[in-house]
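Over in Swiss-Prot, the protein carries these features:
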BINDING   176-183, 222-226, 290-293  GTP binding site
DOMAIN    170-341  domain 'OBG-type G'
MUTAGEN   Gly225 to Ala  Results in aggregate formation within nucleoli
Amino acid sequence: MTSMYNFKRITCVPNAQELKDVVLSKTQRKTPTVVHRQYSIGRIRAFYARKIKFLQQTLHDKLTQIITEFPKMEEIHPFYSDLMNILYDRDHYKIALGQMNTARHLIDGIAREYVRLMKYADSLYRCKMLKRAALGRMVKLLKRQKSSFEYLEQVRQHLSRLPSIDPATRTLILCGFPNVGKSSFINNVTRADVEVQPYAFTTKALYVGHLDYRFLRWQVIDTPGILDQPLEDRNTIEMQAVTALAHLKASVLFMMDVSEQCDRSIEEQLHLFESIRPLFANKPVLIGLNKVDIRHRSDLPPEKAALLDQLEKEGIPIIETSTLTQEGVMGLRDRACDELLAQRVEAKIQAKKITNVEDCVLNRVFVAYPAPRDEKVRAPFVPPGLAAKRAQKKLQEAQELMETDGDEFAAKIPQKPGKIGKEKIAKGGSQSTDLGDLRDENTRRLEREIELEMQDDYILDLKKHYMLKNPDEKYDIVPEIWEGHNLADFVDPEIQSKLENLLREEELLEQAGEYESDLDSDDEETKEKLKLALQIREKEKLLTLDHAVNKRIAGRIGSRIHGSRKRDRSMSRLENELGELGVDVDTKKMKNLQGQCAKPQLGKKMKVGRSRSLSAVRPAPRDELAFPDEEKRAHVDKLRTKAMRGLRREAKKGEADRHVYDLKPKHLFCGKRGNGKTDWR
């Protein structure tokens, strides 16, 4: 159903036999099952009393769920209340729920009685018999309510199949004789698929379709056909339509068969319209002349056309439609929706929001004012005491007004020149506000009043009302304290003059050329020196990078390869590097050096003893390279050990260990123990 009434959520109602089996089985499963006569009598009594209480609580919960989930006739919308009365019989429905409630109270009483009797049982056998009697009596009550359980289950099934009707939303209701085209109309304007047959009473229940008009959601209700007979003679099918017309605030579409193929004449259809017309009160009503594809309104005899014209004179629109050719269908739908929208908007405008009962009563009270009979003034007599109270009340209201409204206060209080105001008026100023008439002599004047009197001459003084031992200290300068220090102790009173002296000295130094550079960088010699210095710096950077790369490579491959590496120093490299640095080397000297370098050594090498070669330099472990010193590494090791405590406590191998151990060993949870004498109980 809607958000208010969702009858589909009602739990299934078991029959008496099923409920008995369920509760007894649950009692046997959820309570202990082994007791021995060797136990103390208190333990035996508690064993059987627990079973009685458990069954009582289980039945209490089941019956309470049934009672609370079914809707109460007095609490739901009148439309659903009357519809349930028509479909299920209000008295039968209430009696069934009442029997459930009575059974619940009787079961509670039986349980209390037998738990009390259990205290006087002196053996296991007597306790068992009391438990058996208690369970038997409680289950016997369920068997006696067999018909009520079956009836409530049928009601639940039918309620869950009812259409989703929202009594508060925008609604169109189709009504009329059977077989006049109501179901065909709802199939055309909505996506509903109502069965359409050429015989009467094809529709035996309410059907709902939904449409969108002007970006709003509308529901269209197809009602069963209504026959022209007294209300007490109508059957259940017809009363569903009457209930919808009586309780739903909707636009009514009375469908008529102008071709008279529904075995009803125009006069009979209009007579039905007049008989159910009281149900259309305060609702927009439209008449749809259906089946105009067979017979138009203009083809009607004069006496029948006159009857329709009489309805139009009464303000009831009549629109010709044909559900076969779609003629006039959308026009009738739009006209009905527009009239209902206009009525809802007008009702919202005229409605007044009433918050409490007093406003509700005062809204209906008419106050009469007597007309004057002559020109004589008959003023009311006000006692002096009452006048003083009124003045005091005005003063309080004025003070509250000043606190809330601020500048608007001057426009809402009486204007009268005070002492200062009179002086200003004498000097040609404007009249100011005085509240002297609204207060007594002992009341202190507010700053707001003084401000209104003095206007632009007012200066706010918050220190004049300070209550100090020495009144002369009111206007002393309060020291500014920051973190326990007086800021005045850190301020040099002559700092401004000292700053001016420093600025003056700087100006004199600038004028004397103290900050001018002695190096003239415009001559050619200076430019050459700067260029050479730049080249030297770049060369140093390259050598530094080259050395770092070679050192890193040597550290990886070890000293064995380093010892057999080819000598990279040569005369050409030396000459190029010295030339780049601007050193002039004689060509002859370079040739002599080259010759000496290339001269091979003659003779055998002298065999001399040598010490053990250095081992290859092994790189440090990666987990140690990340730390700058040993202290940092020790701190990280401590944190790692602390983080692993939880894993060790849970016996996990590491952070990725997600193994779930067997929490239910089969030998402990199988049906029987291995010796064949005892079961799992």
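Including glycine, each Cβ sits where the backbone N, Cα and C put it.
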Fewest other C-beta atoms within 10 angstroms, as judged across Gly176, Gly225, which are the recorded positions: Gly225
Rounded to the nearest Å - Cα separation of Lys182 (GTP binding site) and Gly225 (mutagenesis position): 9
Neighbour tally for Asn179 (GTP binding site), based on other Cβ positions within 10 Å of its Cβ: 21
Rounded Cα separation (Å) that holds between Asn179 (GTP binding site) and Gly225 (mutagenesis position): 7
Neighbourhood of Val292 (GTP binding site), C-beta criterion under 8 angstroms, separation at least six: Val258, Glu320, Thr321, Ser322, Glu327, Gly328
Nonlocal neighbours by CB distance (under 8 Å) for Thr223 (GTP binding site), same chain, sequence gap 6 or more: Ile173, Leu174, Cys175, Lys182, Thr203, Leu206, Gln240, Ala241, Ala244, Leu245
Distant-in-sequence Cβ neighbours of Ile226 (GTP binding site), under 8 Å, six or more positions away: Cys175, Gly176, Phe177, Pro178, Arg234, Glu238, Ala241, Val242, Leu272, Ile276
Rounded mean pLDDT for the residues that make up the domain 'OBG-type G' (170-341): 91
